[in-house]
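Novice: Dumping the structure here so I can ask a few things about it.
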Amino acid sequence: MGFSSELCSPQGHGVLQQMQEAELRLLEGMRKWMAQRVKSDREYAGLLHHMSLQDSGGQSRAISPDSPISQSWAEITSQTEGLSRLLRQHAEDLNSGPLSKLSLLIRERQQLRKTYSEQWQQLQQELTKTHSQDIEKLKSQYRALARDSAQAKRKYQEASKDKDRDKAKDKYVRSLWKLFAHHNRYVLGVRAAQLHHQHHHQLLLPGLLRSLQDLHEEMACILKEILQEYLEISSLVQDEVVAIHREMAAAAARIQPEAEYQGFLRQYGSAPDVPPCVTFDESLLEEGEPLEPGELQLNELTVESVQHTLTSVTDELAVATEMVFRRQEMVTQLQQELRNEEENTHPRERVQLLGKRQVLQEALQGLQVALCSQAKLQAQQELLQTKLEHLGPGEPPPVLLLQDDRHSTSSSEQEREGGRTPTLEILKSHISGIFRPKFSLPPPLQLIPEVQKPLHEQLWYHGAIPRAEVAELLVHSGDFLVRESQGKQEYVLSVLWDGLPRHFIIQSLDNLYRLEGEGFPSIPLLIDHLLSTQQPLTKKSGVVLHRAVPKDKWVLNHEDLVLGEQIGRGNFGEVFSGRLRADNTLVAVKSCRETLPPDLKAKFLQEARILKQYSHPNIVRLIGVCTQKQPIYIVMELVQGGDFLTFLRTEGARLRVKTLLQMVGDAAAGMEYLESKCCIHRDLAARNCLVTEKNVLKISDFGMSREEADGVYAASGGLRQVPVKWTAPEALNYGRYSSESDVWSFGILLWETFSLGASPYPNLSNQQTREFVEKGGRLPCPELCPDAVFRLMEQCWAYEPGQRPSFSTIYQELQSIRKRHR
């Protein structure tokens, strides 16, 4: 019988919180009691000492020194002074021993209450999101797509004219693709919800409650030892007091930590309230296609998306596995440290280890959460991998209706498709972008005058920076900044004057801020007055403000942003639209998941560190970073046209070749600039370029980029995250990245552009692509591609890096081709 089996229900959580509050009140009462005992012992010892001093004033010397009374009294007064010292020592021992330990125990108990409440709430929120909200959203979308598919099917079957039938067929194919893809997402979501449900009720929640009970029992054991130590120190030798203390000692000895909560559990324990596990809702199939419930659909429409999903899930599983490994190492290390410290710690000092025990329990809980995430991804990977392995090297099965239509295709159409990507392949590569979602933006904000903005938004306010750092920031006489005093709740105006930094404390009285003379309702108004009037800060100093020293322009507060809706997802987290509160600038906000390990968060910030140094019209602009608290944000300009790959697939049919030449010229200009800065992008592709509303292309996604003085970067760690079909042979074989390897990727980007967003090597796996390229194979010329551009592609794909053109040459060549093209 324990917390994990008897208190899994929400009612159990409530009574646990009530119990924690009651125990904290009890501990506070004990602390006040002990503090009063220390105070009374000190006062009593002081009175005895004062009596001894009074007697030493000579009253006893009136009697002969040889008098027995005099000697007895002298001994009495001497022993009284000894008793005074003993009582004073007892009081100090009580204060530094039991009372200090009890205060530490109370702080740890308060922290445990807070940590438990936060972890319980987080587990419930994650369960509700995975098990209810996400599933309901997927089901709602499923029903809508099923209705659309059924309607498109009826229109297709009812169409009589060839033109109408072809148009209805296209719509039906698109609806089928979307339905099958969403069916797969729903299957994966149901599997993830099932695993999360199982882990929550069998591992996560019981583990949390088991950890809580272990810590409570450990605290009960520590409290027992504190009380025993208190009674030993405060015990006196009188028979009456000894009897009382024996009773109290017996009461303290009756404390049994392992049985402390048995009565509580008998009174409040209840059966676990486990809701039914989610299952595939077969009613979703009533209006749509005859799909198998709980089974992935793998056919010619979904094979690419299933392969991509498997790659994505495999990457996420690798990150999750790494997280499990790290947390297992952390738990093992903490357990070993705790064992070593227990061996070297006196039993009465166990309270000193309580903080580490809580850290260990939190690490164990974190390990269970990581194992749950790993299990969900493992289950999804197995579903996807089993389906693809069952397919084998053969072609994916056709959709029955499309197979019938394919038999009726005329021989002339087949000849027209010879040497080109099949119509179905083009359809699949274009269809993902046909219904590109349009995202909304947060509304404009009312702009606030600079002087009316709060203190933390002022450019000259630097927060709690060290005083030593101020001297480095103040360069010229009259330079100033405002900072928060370290260790004190007051603000300081620091100014460089006559070669020395001067620091003036800003006085605050009656909600007015001043140095000398007139007061102002805010510090920004005070600084504005001193700047505009050039009034000396104080008559004695004669210091005048001249120039504000701004803080690092890249540092933003989370409060500086107004987040809009999610517009995408990256390797590290979600991407949102947003605005800057200061001037309504539209921004894109990349977030970093809080659960990522520190090394991955450092890789996330690598993009910002690189972009800080660059300014070019064809490089996406960095606006700032938010690192003051979690989650970490990278704030960049919002390029509203979206990514280049989706743009090609949705708008490509109406684009002229000259426009495409202008856009790849933009890409070449941006890469020429990066080449001049010795920056290696390593992930150049259409998906990582952005398009403005005026069709200007910008290079983006610098998460894999590196800056090397010699222009060569040697990578290690395998190919898990390498985009194989875009990567040069020397980078795949030897991990050698350079501007020349970026040139190879640029050749693939050219091919993507003039094939209007088709996938390179569409019928080859990553390994087959590597073997094909090593044997001298290259992509064919796209239908829309000018011959001069294809020759440039072939130069970019030279096997030897030294034989590839530089980006400067590529840019000049594209400009020349564009001028010649009509």
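For all residues, glycine too, the Cβ spot is worked out from N, Cα and C.
No substitution from the list is modelled in this structure, which keeps its original residues.
Pulled from Swiss-Prot, these are the listed features:
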- 1-260: domain 'F-BAR' (DOMAIN)
- LEU145 to Pro: Constitutively activated kinase that can act as oncogene. Promotes myeloid cell survival and proliferation (MUTAGEN)
- LEU334 to Pro: Abolishes autophosphorylation (MUTAGEN)
- GLY463 to Val: Abolishes kinase activity (MUTAGEN)
- ARG483 to Met: Abolishes pTyr binding. Abolishes association with microtubules. Abolishes autophosphorylation. Reduced kinase activity (MUTAGEN)
- 561-822: domain 'Protein kinase' (DOMAIN)
- ILE567, GLY568, ARG569, GLY570, ASN571, PHE572, GLY573, GLU574, VAL575, LYS590: ATP binding site (BINDING)
- LYS590 to Glu: Abolishes kinase activity. Fails to inhibit proliferation of melanoma cells (MUTAGEN)
- ASP683: active site, proton acceptor (ACT_SITE)
- MET704 to Val: Reduced autophosphorylation and strongly reduced kinase activity (MUTAGEN)
- ARG706 to Gln: Negligible effect on autophosphorylation and kinase activity (MUTAGEN)
- TYR713 to Phe: Reduces kinase activity by over 90% (MUTAGEN)
- VAL743 to Met: Strongly reduced autophosphorylation and kinase activity (MUTAGEN)
- SER759 to Phe: Reduced autophosphorylation and strongly reduced kinase activity (MUTAGEN)
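Just tell me what is around each of these and how deep it sits.
Specialist: A mean pLDDT of 84 is what the model gives for the domain 'F-BAR' (1-260).
In sequence order, SER175, LYS178, LEU179, HIS182, GLY288 make up the list of same-chain residues 6 or more apart from LEU145 (mutagenesis position) whose Cβ falls under 8 Å from its Cβ.
Annotation for LEU334 (mutagenesis position): spatial neighbours LYS356, VAL359, LEU360, ALA363, criterion Cβ-Cβ under 8 Å with sequence separation of six or more. In the three-state DSSP scheme, LEU334 (mutagenesis position) is classed as helix.
DSSP assigns ARG483 (mutagenesis position) to a strand in the three-state reduction.
Cβ neighbour count for LYS590 (mutagenesis position): 24 (other Cβ atoms within 10 Å of its Cβ, all protein chains included). LYS590 (mutagenesis position) carries a strand DSSP state (E or B).
Neighbours of ASP683 (active site, proton acceptor), defined as other CB atoms within 10 A of its CB across all chains, total 20.
The Cβ of VAL743 (mutagenesis position) lies under 8 Å from the Cβ of ALA728, CYS796, ARG804, PRO805, SER806, PHE807, ILE810, each of which sits 6+ residues away along the same chain. Classification of VAL743 (mutagenesis position) by DSSP places it within a helix.
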Novice: In whole Å, how far does the CA atom of VAL575 (ATP binding site) lie from that of ARG483 (mutagenesis position)?
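Specialist: Here the two Cα atoms lie 33 Å apart.
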Novice: What is the nearest of the mutagenesis positions ARG483, LYS590, SER759 to ARG569 (ATP binding site), using the Cα of each?
Specialist: LYS590
Novice: Compared by Cα position, which of the recorded positions ARG483, ILE567, GLY573, ASP683, SER759 is the closest one to LYS590 (mutagenesis position)?
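Specialist: That would be GLY573, nearest by Cα distance.
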Novice: For ARG483 (mutagenesis position) and ILE567 (ATP binding site), what Cα-Cα distance in Å is obtained after rounding to a whole number?
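Specialist: ARG483 (mutagenesis position) and ILE567 (ATP binding site) have their Cα atoms 37 Å apart.
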Novice: Check each residue in the chain of GLY573 (ATP binding site) that is at least six apart in sequence and keep those whose C-beta is under 8 Å from its C-beta; list them in sequence order.
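Specialist: Those within reach of GLY573 (ATP binding site), by Cβ under 8 Å and sequence separation of 6 or more, are LYS590, SER591, CYS592, ARG593, PRO631.
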Novice: Can you tell me the three-state DSSP label for LEU145 (mutagenesis position)?
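Specialist: DSSP call for LEU145 (mutagenesis position): helix.
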Novice: Neighbour count, 10 Å Cβ-Cβ cut-off, for SER759 (mutagenesis position): what number do you get?
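Specialist: So the number of other Cβ atoms within 10 Å of SER759 (mutagenesis position) is 17.
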Novice: Where's the emptiest Cβ shell within 10 Å among the recorded positions ARG483, ARG569?
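Specialist: Checked ARG483, ARG569; of these recorded positions, fewest Cβ neighbours within 10 Å: ARG569.
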